[in-house]
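Below you'll find the structure, written out as structure tokens, and then a few comments.
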Amino acid sequence: MFKAVLFDLDGVITDTAEYHFRAWKALAEEIGINGVDRQFNEQLKGVSREDSLQKILDLADKKVSAEEFKELAKRKNDNYVKMIQDVSPADVYPGILQLLKDLRSNKIKIALASASKNGPFLLEKMNLTGYFDAIADPAEVAASKPAPDIFIAAAHAVGVAPSESIGLEDSQAGIQAIKDSGALPIGVGRPEDLGDDIVIVPDTSYYTLEFLKEVWLQKQK
């Protein structure tokens, strides 16, 4: 039986992914870069702020100084933070609150493994902080997703090996990170975006404790 569930935040617990997309698109247009559409945005999901900005700059072969890079990253985040001020418990995705309750009542550890530095703020806005045993700090890991560092850190933060954990993700980068950490990925989204070699559910209402147990047992066979 698995001992921990490691949650991504954007696109798994709530739809802050949409706010990230709008904030990146606005920033790109401000600096004269076109092409940050929904298709390109798939590359940014689950990726750190700095790595996302670099991908956008690379799109137009644009070079900026270290100081300007820092300012652009801050500008995007300031815009994003304004957008998420109104996030509330009503924004929690279907099934997630019940899953958190069931995991706690079954003494299964819960950790956040998000690239978002705003993770603690968002959990607080949605009244979910108390369900989490640990929040891995993205600023403390050496490499962002698709590197496995954040999932390894999240598992270790609750005293569990990644191989004894399930990771929940909605992005290609995140799924790769879970695989490389040694945890078992269960994706939410479309197989054409996430790959056909893992279990994928169409929406978060499928994330029940019973379903997670089922997938875990199948993978152990």
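For all residues, glycine too, the Cβ spot is worked out from N, Cα and C.
Annotation comment: Swiss-Prot describes ASP8 as active site, nucleophile, evidence class a curator's inference. Look at Swiss-Prot and you will find ASP10 tagged as active site, proton donor/acceptor. The Mg(2+) binding site feature in Swiss-Prot is assigned to ASP8, ASP10, ASP170; the stated evidence is experimental evidence. The beta-D-glucose 6-phosphate binding site feature in Swiss-Prot is assigned to ASP10, GLY46, VAL47, ARG49, SER116, LYS117, ASN118. Per Swiss-Prot, mutagenesis HIS20 to Asn is noted as: 300-fold reduction in the conversion of beta-G1P to G6P in the presence of beta-G1,6bisP. For the mutagenesis of LYS45 to Ala, Swiss-Prot gives this note: 20'000-fold decrease in catalytic efficiency. The structure shown keeps the original residue. Where Swiss-Prot documents GLY46 to Val as a mutagenesis experiment, the accompanying text is: 10'000-fold decrease in catalytic efficiency. Among the mutagenesis results in Swiss-Prot, GLY46 to Pro has the note: 100'000-fold decrease in catalytic efficiency. The residue drawn here is the original one. The annotation that Swiss-Prot gives for the mutagenesis experiment GLY46 to Ala reads: 1'000'000-fold decrease in catalytic efficiency. Recorded in Swiss-Prot as a mutagenesis result, LYS76 to Ala carries the remark: 100-fold reduction in the conversion of beta-G1P to G6P in the presence of beta-G1,6bisP.
Between the alpha carbons (Cα) of LYS45 (mutagenesis position) and ASP170 (Mg(2+) binding site) lies a span of roughly 8 Å. Look at the recorded positions HIS20, ARG49, LYS76, LYS117 and count other Cβ atoms within 10 Å of each Cβ; LYS117 has the fewest. Residues within less than 8 Å, Cβ to Cβ, of the residue listed as 'active site, nucleophile' and separated from it by at least 6 positions along the same chain comprise GLY46, ALA113, SER114, GLY167, LEU168, GLU169, ASP170, SER171, GLY174. Looking at HIS20 (mutagenesis position) and SER116 (beta-D-glucose 6-phosphate binding site), their Cα atoms lie 10 Å from each other. In this structure, ASP10 (active site, proton donor/acceptor) is part of a beta strand by DSSP.
Proximity to LYS76 (mutagenesis position), defined by a C-alpha to C-alpha distance within 10 angstroms, is shown by the following recorded positions from ASP10, VAL47, ARG49, LYS117, ASN118: ARG49.
Distance between Cα atoms for VAL47 (beta-D-glucose 6-phosphate binding site) and ASP10 (active site, proton donor/acceptor): 11 Å, as a whole number. Comment: beta-D-glucose 6-phosphate site residues ASP10, GLY46, VAL47, ARG49, SER116, LYS117, ASN118; largest CA to CA distance 14 Å, whole number. Neighbours of the residue listed as 'active site, proton donor/acceptor' among the binding-site residues ARG49, SER116, LYS117, defined as a Cα within 10 Å of its Cα, are SER116.
Taking Cβ-Cβ distances under 8 Å and a sequence separation of 6 or more, the neighbours of ASN118 (beta-D-glucose 6-phosphate binding site) in its chain are THR16, ASN77, TYR80, VAL81, ILE84. Highlighted in sequence order, LEU9, HIS20, SER48, SER52, SER114, ALA115, GLY119, PRO138 have their Cβ within 8 Å of the centre of the Cβ atoms of ASP10, GLY46, VAL47, ARG49, SER116, LYS117, ASN118, the residues recorded for beta-D-glucose 6-phosphate, and are not part of that set.
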